[in-house]
Amino acid sequence: MACQLDLLIGVIFMASPVLVISPCSSDGRIAFFRGCNLTQIPWILNTTTERLLLSFNYISMVVATSFPLLERLQLLELGTQYANLTIGPGAFRNLPNLRILDLGQSQIEVLNRDAFQGLPHLLELRLFSCGLSSAVLSDGYFRNLYSLARLDLSGNQIHSLRLHSSFRELNSLSDVNFAFNQIFTICEDELEPLQGKTLSFFGLKLTKLFSRVSVGWETCRNPFRGVRLETLDLSENGWTVDITRNFSNIIQGSQISSLILKHHIMGPGFGFQNIRDPDQSTFASLARSSVLQLDLSHGFIFSLNPRLFGTLKDLKMLNLAFNKINKIGENAFYGLDSLQVLNLSYNLLGELYNSNFYGLPRVAYVDLQRNHIGIIQDQTFRLLKTLQTLDLRDNALKAIGFIPSIQMVLLGGNKLVHLPHIHFTANFLELSENRLENLSDLYFLLRVPQLQFLILNQNRLSSCKAAHTPSENPSLEQLFLTENMLQLAWETGLCWDVFQGLSRLQILYLSNNYLNFLPPGIFNDLVALRMLSLSANKLTVLSPGSLPANLEILDISRNQLLCPDPALFSSLRVLDITHNEFVCNCELSTFISWLNQTNVTLFGSPADVYCMYPNSLLGGSLYNISTEDCDEEEAMRSLKFSLFILCTVTLTLFLVITLVVIKFRGICFLCYKTIQKLVFKDKVWSLEPGAYRYDAYFCFSSKDFEWAQNALLKHLDAHYSSRNRLRLCFEERDFIPGENHISNIQAAVWGSRKTVCLVSRHFLKDGWCLEAFRYAQSRSLSDLKSILIVVVVGSLSQYQLMRHETIRGFLQKQQYLRWPEDLQDVGWFLDKLSGCILKEEKGKKRSSSIQLRTIATIS
């Protein structure tokens, strides 16, 4: 046990990564000089060096002085030298604690007989593919290697296994490999120094043993007499039935736990009869060898003959995989009372009968995958009372009436379209890669008693034609439904209760089911669910409450999630959300912030969590996107909503008030004026004193006097009422009788702050009115300010107004007032007219930048 532990430690030392060491350097413990073009052992080594790696160099000589004293060195790698190697006597004596010496794939031109002396603690010696001859075994090269446990001499030029007597001293030797040599025979006297030893492995793979020469079996006798072998590897030697039988005869009585005869040529194969299949006598002599494992895989056996293994009472594992077995003879397995594992995979079996497996009272595992089995009799496996695992994957089965009540049934890769509702129990049921379509089969399987693991990947589950009774299965722990078409079933509104009653389910796979939504409450009963895979579907959104409450691991990768809510993932321990189609706008800022702050373990590379929109951010990692511009918007989101409500209400009220005001504008204006008078009741209206006698000269046709007096003058002129505030001038009252009419007009225009022309049909026909209009325009030009106010009265159109040249010039440049048609607007109009009269107009300064020049006169 101590030797095996030391060997394990040595292997660990060798396999440890050296990537942290710079090439052609040493860190004190590891000296890494692989491929450094060295021609000799470097002397710059530290005495603390434990591993020295010198492969792939040009070192051609190793002698006693090649190494400094390295008492801690445990691994020396000198393999694959590009120069022929000469190893002198005591070449490694300065490495007293060496555990592993690797010289493999170096062409050793000279190997001194004392080359390995001084290595009392050596556990493993690798001399594979070194060009060594049989002399390395017969001349005592391995003397005094008392700790040697593993010797690898594979791939050399050894033709004889005649061992030197010093092998008797190698009490720790347990693993010897002579594979890939040309050793045509082995006889009893050659391995005599190994008698009394127990070897864990003895390799003779591809040595052409007994297959190229005529062997005197009686004189050669048992080469393994007195040797106990745990594993004897005789594969790829081209053994026929006769060679196998003769070898079994000469080694009878030798204890061999595992016999490997892979890649043999026993059996005719399919369609041939020139080579015999093994029969009852082939392995009969192994009865006293206590063989526990027999590997006959990769051959050409076509038929398993009756009682073929009848004498192998102790056999526990039989491997017949990769043959051409098409027929199992009657009682072919008779006598295998202890067999536990039977491997018949990768053969040509087409049907199985009730009698095929008679004689296997303790078999627990039967592997029949990758045959062509299309039909099985109902009682074929039910007679195997201890059967625990039945592997029938990748066959052509269309029915499962034969299923026994066992722990594990593997039926993936068959042609099952419908499952008969038979009664059976199982712990593990695998039915992937079949042709199941109706979810009624899923409901049936979920009711199988004691079922803990159910695999239905890569079927066609898509149909749900009727309501089903929910499955009550308190034992199911893992359910795999990857690569089906559940979307087609669920979009009809049926089978939403398929997971109801699965109270102990812990793992659920729903990947690749074309799901674009999750039915409401689909996971409500999965109170124990810890892991859920929804990857590779078409989900765009996950609704709050759609995930199980106790979920810890969620795979939602390769969907079409746009803006997921991070609150859904806050209770998870592990999350895979890679390869989705994220829309990178401010709505995603909360999720981006969560990604950078969460304690949830996120699977995948950050580069796999990327934007799909907008195009400016296409392919950019969410981890690299700044959300600073969105912080203010996020903080103001609730305020914005409140403002939205406020604005909506305000706008509605405004529209209502506007409609009311428009409808009852006259009343509203009167109320406004009343309030204004109440507010300013203590203030006396006073006009700024100035040079004007009147506030306004009202010019109108005498034919319009009655209307003007009733509509305007009584409401504006202070002489009519003390409540009026304007001093008005008009012809009928204020013109001086007998005075020149032009003078009166001129005095009225120039003596008033503003001139108001009431343009009506009579006005346009009255010459004096038009003359007063021209005087007012003349004053406007003189004072460089607008003192003319035009009020259009009646139904005069724009065309009628523009016909008069005097009026046209004003209307093209100035605004005018029109007497309201609705009586409720009269008050507002009078107020506006008063405001226009009282409004002070600032005159424009005359430009002084215009230079005048004298124009020559022509006489």
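In case you wondered, yes, glycine gets a Cβ from its N, Cα and C as well.
Keep in mind that this structure shows the original residues, not the substituted ones.
One natural variant named in Swiss-Prot is Gly226 to Asp, and its note says In strain: MOLF/Ei. For Gly226 (variant position), the Cβ neighbour count at a 10 Å cut-off comes to 15, with all displayed protein chains included.
According to its DSSP assignment, Ala399 (variant position) is coil. For the natural variant Ala399 to Thr, the note given by Swiss-Prot reads: In strain: MOLF/Ei.
For Pro470 to Thr, Swiss-Prot lists a natural variant annotated as follows: In strain: MOLF/Ei. Around Pro470 (variant position), the C-beta neighbours below 8 angstroms that are at least 6 residues distant in the chain are Asp497, Val498, Gln500, Gly501.
Swiss-Prot lists 580-632 with the feature domain 'LRRCT'.
Residues annotated as domain 'TIR' in Swiss-Prot, with sequence analysis given as evidence: 692-837.
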The rounded CA-CA distance in Å from Ala399 (variant position) to Gly226 (variant position) is 53
Over the domain 'LRRCT' (580-632) the mean pLDDT stands at 85
Simplified to three states, DSSP reports Gly226 (variant position) as coil
